[in-house]
Amino acid sequence: MTKPIVFSGAQPSGELTIGNYMGALRQWVNMQDDYHCIYCIVDQHAITVRQDAQKLRKATLDTLALYLACGIDPEKSTIFVQSHVPEHAQLGWALNCYTYFGELSRMTQFKDKSARYAENINAGLFDYPVLMAADILLYQTNLVPVGEDQKQHLELSRDIAQRFNALYGEIFKVPEPFIPKSGARVMSLLEPTKKMSKSDDNRNNVIGLLEDPKSVVKKIKRAVTDSDEPPVVRYDVQNKAGVSNLLDILSAVTGQSIPELEKQFEGKMYGHLKGEVADAVSGMLTELQERYHRFRNDEAFLQQVMKDGAEKASAHASRTLKAVYEAIGFVAKP
């Protein structure tokens, strides 16, 4: 039986965090045996905000090495860089003509980003969700692992696919969201009611996957908990957001359930919890970084992974693009 196709991607425009790892990358790794996984480094999305060219090139290779270090296996999955597969931009343009201005105007991420990058509100930033739809629909994707912040974009992808299919027949699979049961959201260390973000200006809120583990220990020990007396280590997102966040992180790293951890820390101080979280996270990062540096220092291997991945992706993408071009009436290239 053919495995369902999963597509997902991440920008190379900033260092990945443990939030990215626990909320996305680890799920990607776990899906490799049961699904046909296609994972993309979306460098074309990254340039919707200004990038330094040298830094972008470095960040792309860094991100690829991190994917591999986290356990994404090029023998099991297709891993590639978006700009290496021109069908993404080609389908993106075609889908622009089947997407309405009003739909894009309602995208909350555009509103947020245009406020943050007021000096550079470019058409690419506005049009970002259409390229994302092309990314997904090119591969006849069945499932897309999405966080809450991308659900609206996936809904638009589904709408575009259904609109196109209604006009031309079943050209696209209509993708479904895949939302993991747990580990999907790691919150900010000092503001635990908001999601941890690699673009956060306050670096004390964020744990980067490539950060010095000693620095991470200090950050975790400064993390917000609670002011109750005596302290109670209990999972309660509404009333104990900081404590709950630390329990979520510890559970994700160790594999222990939340009830097991609550029992383990019964009668203990918040300092005990922070110490355990710090030890677990720093240990995990030390091992991950050793693997990362091994891959990052072998640039010939990274180049081969990108080349092989782009060839596999393009073989799949070109079939979809050919069907789209034929449906809309383009003359086939001689």
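The backbone N, Cα and C atoms fix where each Cβ goes, and this holds for glycine too.
Source: prediction; values computed, not measured.
Taken from Swiss-Prot, the feature ATP binding site applies to Gln11, Pro12, Ser13, Gly19, Asn20, Gly147, Glu148, Asp149, Val186, Lys195, Met196, Ser197, Lys198, Ser199, supported by sequence analysis. DSSP assigns Lys198 (ATP binding site) to coil in the three-state reduction, placing it in neither a helix nor a strand.
What Swiss-Prot says about the natural variant Leu91 to Phe is this: In TRPS10330; reduced activity. Around Leu91 (variant position), the same-chain residues at least 6 positions away in sequence with a Cβ under 8 Å from its Cβ are Ala134, Leu137, Leu138, Ala317, Thr320, Leu321, Val324.
If you take the C-beta of Pro129 (variant position) and look for same-chain residues 6 or more apart in sequence within under 8 angstroms, you find Leu104, Met107, Gln109, Phe110, His153, Leu156, Ser157. In the three-state DSSP reading, Pro129 (variant position) counts as helix. In Swiss-Prot, a natural variant is listed as Pro129 to Ser, annotated with the note In TRPS9969; reduced activity.
Long-range Cβ contacts of Ala133 (variant position) within its own chain (separation 6+, distance under 8 Å): Gly92, Leu95, Thr99, His153, Leu156, Ser157, Ile160, Ala161. Listed in Swiss-Prot as a natural variant, Ala133 to Glu is described as follows: In TRPS42C; reduced activity.
Under the three-state DSSP scheme, Asp135 (L-tryptophan binding site) falls in the helix class. Among the features that Swiss-Prot reports, L-tryptophan binding site is placed at Asp135, with the record citing sequence analysis.
In the shown protein chains, 23 other C-beta atoms lie within 10 A of the C-beta of Met196 (variant position). Under its natural variant annotations, Swiss-Prot gives Met196 to Ile the following note: In TRPS271C; activity largely reduced.
Swiss-Prot gives this note for the natural variant Gly329 to Ser: In TRPS4040; reduced activity. Cβ neighbour count for Gly329 (variant position): 7 (other Cβ atoms within 10 Å of its Cβ, all protein chains included).
Annotation for Asp135 (L-tryptophan binding site): same-chain Cβ neighbours under 8 Å, separated by at least 6 residues, are Phe7, Gly9, Cys40, Val42, Gln82, His88. Residue pair Lys198 (ATP binding site) / Gly329 (variant position) shows a Cα separation of 43 Å.
A separation of roughly 9 Å, to the nearest angstrom, links the Cα atoms of Asn20 (ATP binding site) and Met196 (variant position). Put simply, Gln11 is the one of the recorded positions Gln11, Val186, Met196 whose Cα lies nearest to the Cα of Gly329 (variant position). A distance of 6 Å separates the Cα atom of Met196 (variant position) from that of Val186 (ATP binding site). Between the listed binding-site residues, namely Gln11, Asn20, Val186, Lys198, the fewest other CB atoms within 10 angstroms of a CB are found at Lys198. In three-state terms derived from DSSP, Leu91 (variant position) belongs to a helical segment.
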